[in-house]
Amino acid sequence: MSNFTPDACNVDSGLDSVLPPSLYALVFTLGLPANLLALWAAWLQVRKGRELGVYLLNLSLSDLLLICALPPWTDYYLRRDVWGYGPGACRLFGFVFYTNLYVGAAFLSCVSADRYLAVAHPLRFPGARPIRSAAAVSALIWMLELAANAPPLLGEAIHRDRYNHTFCYESYPLSGRGAALANVGRVLAGFLLPWGVMMLCYAGLLRALRGSASCEQRERRRVRRLALGLPCVALLCYGPYHALLLLRSLVFLVGGGSVDAGGGCALEERLFPAYHASLALATLNCLADPALYCLACPGARGEVAKVVGGVVAWAMGKERRAWGERGGNGRGCGEGEEVGMVELRGNGREFVV
């Protein structure tokens, strides 16, 4: 079933067929292999009994779920906000997409908190960081996020208007006061709370590093980059979308919570292109997370390098065989030139904090 909105705002979908599909295609193409590799590397950390690997594994899993939901949303934007897969698919892909935006933010804050406890209080909270505790925290996050994002599944998934839009999981103006209040809650609990935790952990890590004489300068820089990178990535990726979502919701509530088109539509129509662009920008977090993983687990970089080196070696070996079958010299290069096969390895040391 769908809901027809007779007094809908006349939003312009002209830019929707350009920026969001381009970003989604980029995230899908690069993010899928990167997060599969990060998922495998995080699993290796879990097998070694490292609690940080649990959070990174769940972060990669969340990113992969979001990435897998992108193809139908790409088609939605290419059609200029016309959902063509029915209300059931809209609920499914909308739920997966929006839930994993907030699951990702929650696990970024877990990584920050874990690094803070490891550096600032390694002996004071020994029971807070075993792998079973990390698994319990992860399960709690999934349950809370799934429950918090479930209510929209019970309402109307699709909203049609007289401007030939078939919106999925969104409407312009907002569908009611309850939706506006829920949006404010998402901004506060789903974005600002995790981001605040990251900032507090960053400040605490800086204090702990200044007071530590045993930590090498190189490791100080790495921990500092990780501690700053987490809140910066969250702010740059999630911040614009949540700022516009909060603005839309507050204006709607201040205006009396009416769904009638009127003064509120002027704001909705102005914000619409930036709002959809900011939502697409939020998915770039799926590309940043694997890079942050390498900062969080320097020992795993060698494992990742081995896989990449193996793939490169396999590809180059395949090219050599193909060249030989075509009558070449079997080297895969020109005459008198050989390929130097480089085996990529880690630096042989790990710094576990």
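Glycine residues also receive a Cβ, built from the backbone N, Cα and C atoms like all the rest.
Don't expect the noted substitutions in this model, because it carries the original residues.
Listed in Swiss-Prot for this protein:
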MUTAGEN   Glu51 to Lys  Decreased proton-induced G-protein coupled receptor activity
MUTAGEN   Val119 to Ala  Decreased proton-induced G-protein coupled receptor activity
MUTAGEN   Pro122 to Ala  Decreased proton-induced G-protein coupled receptor activity
MUTAGEN   His159 to Phe  Can increase the optimum pH
MUTAGEN   Tyr172 to Lys  Reveres the acidic optimal pH
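Feature map: Swiss-Prot annotations on the structure.
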residue	record	Cβ neighbours (10 Å)
Glu51	mutagenesis position	23
Val119	mutagenesis position	22
His159	mutagenesis position	21
Tyr172	mutagenesis position	25
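The distance from the Cα of Tyr172 (mutagenesis position) to the Cα of His159 (mutagenesis position) comes to 9 Å. When the alpha carbons of Val119 (mutagenesis position) and His159 (mutagenesis position) are compared, the span between them is 50 angstrom. Annotated pair His159 (mutagenesis position) and Glu51 (mutagenesis position), C-alpha to C-alpha distance, rounded: 44 Å. Secondary structure from DSSP puts His159 (mutagenesis position) in a beta strand. DSSP assigns Val119 (mutagenesis position) to a helical segment in the three-state reduction.
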